[in-house]
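Looking at Swiss-Prot, you'll find the mutagenesis LYS35 to Arg noted as follows: No interaction with RNA pol III and impaired recruitment to tRNA gene promoters. For the mutagenesis result SER60 to Ala, the note given in Swiss-Prot is Stronger repressive effect on RNA polymerase III transcription; when associated with A-68 and A-75. Much stronger repressive effect on RNA polymerase III transcription and loss of phosphorylation; when associated with A-64, A-68 and A-75. Recorded in Swiss-Prot as a mutagenesis result, SER60 to Asp carries the remark: No change. Weaker repressive effect on RNA polymerase III transcription; when associated with D-68 and D-75. Annotation of the published mutagenesis THR64 to Ala in Swiss-Prot: Much stronger repressive effect on RNA polymerase III transcription and loss of phosphorylation; when associated with A-60, A-68 and A-75; the original residue is retained in the structure shown. According to Swiss-Prot, the mutagenesis experiment SER68 to Ala carries the annotation: Stronger repressive effect on RNA polymerase III transcription; when associated with A-60 and A-75. Much stronger repressive effect on RNA polymerase III transcription and loss of phosphorylation; when associated with A-60, A-64 and A-75. Record note (Swiss-Prot) on the mutagenesis of SER68 to Asp: No change. Weaker repressive effect on RNA polymerase III transcription; when associated with D-60 and D-75. For the mutagenesis of SER75 to Asp, Swiss-Prot gives this note: No change. Weaker repressive effect on RNA polymerase III transcription; when associated with D-60 and D-68. The structure shown keeps the original residue. Swiss-Prot documents SER75 to Ala as a published mutagenesis change and attaches the note Stronger repressive effect on RNA polymerase III transcription. Stronger repressive effect on RNA polymerase III transcription; when associated with A-60 and A-68. Much stronger repressive effect on RNA polymerase III transcription and loss of phosphorylation; when associated with A-60, A-64 and A-68.
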Amino acid sequence: MKLLENSSFEAINSQLTVETGDAHIIGRIESYSCKMAGDDKHMFKQFCQEGQPHVLEALSPPQTSGLSPSRLSKSQGGEEEGPLSDKCSRKTLFYLIATLNESFRPDYDFSTARSHEFSREPSLSWVVNAVNCSLFSAVREDFKDLKPQLWNAVDEEICLAECDIYSYNPDLDSDPFGEDGSLWSFNYFFYNKRLKRIVFFSCRSISGSTYTPSEAGNELDMELGEEEVEEESRSGGSGAEETSTMEEDRVPVICI
């Protein structure tokens, strides 16, 4: 998995880390190419020892309410029971796990994550509504201006109409956001098989009474570090320019 540069996401992410007084919101949106690199290939070989890539794995039912009757299982007497569980191929499951590893490294390792920690979401509209409700309840009026910008940027990057949407819902021991003071969190994967790309949207709210600046994550530290490097380069001369091949993994997004 390779992180793809996206200036729109970078601008949005700066607005997804905010202090509301009662809580601190820390969110980010990232785009990843599903093209496997060296470490990914090695991990994929180990992953396939437990089952072939095409084998289907059972996922947990989505953590949603108000599901349509078509997504509810029925007893022999015809009575509605719990929500139906979806399945995904082991290769897709690997992509989800690899995305988590890339996004949270080096602080967390998700290599042992299992299919029951993931869910396939019932619809795009439900996910959009869930995200909007969480962020609006946290930042109120400030989210009204950000909302169209956010979803337009995601759609341009991944073509939402073509995506399968998954979520990561671990137990407390495995949850990277399960620290004391955590009010809510979500982790959504927008997977476009045609583009071989995943957009990962992760966000959490931490109670202001338990929040410490270090919990803002590596994003803030990296931003501060980059500013320091820029200041040093201005005073100490220009350094070697970095080159990037991230754009080589991109293909044009054409929504049909």
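The backbone N, Cα and C atoms fix where each Cβ goes, glycine too.
Taking every protein chain shown into account, LYS35, SER60 are the mutagenesis positions, and of these the Cβ with the most other Cβ atoms within 10 Å belongs to SER60.
Comparing LYS35 (mutagenesis position) with SER60 (mutagenesis position), their Cα atoms are 26 Å apart once rounded.
In the three-state DSSP classification, SER60 (mutagenesis position) falls within a strand.
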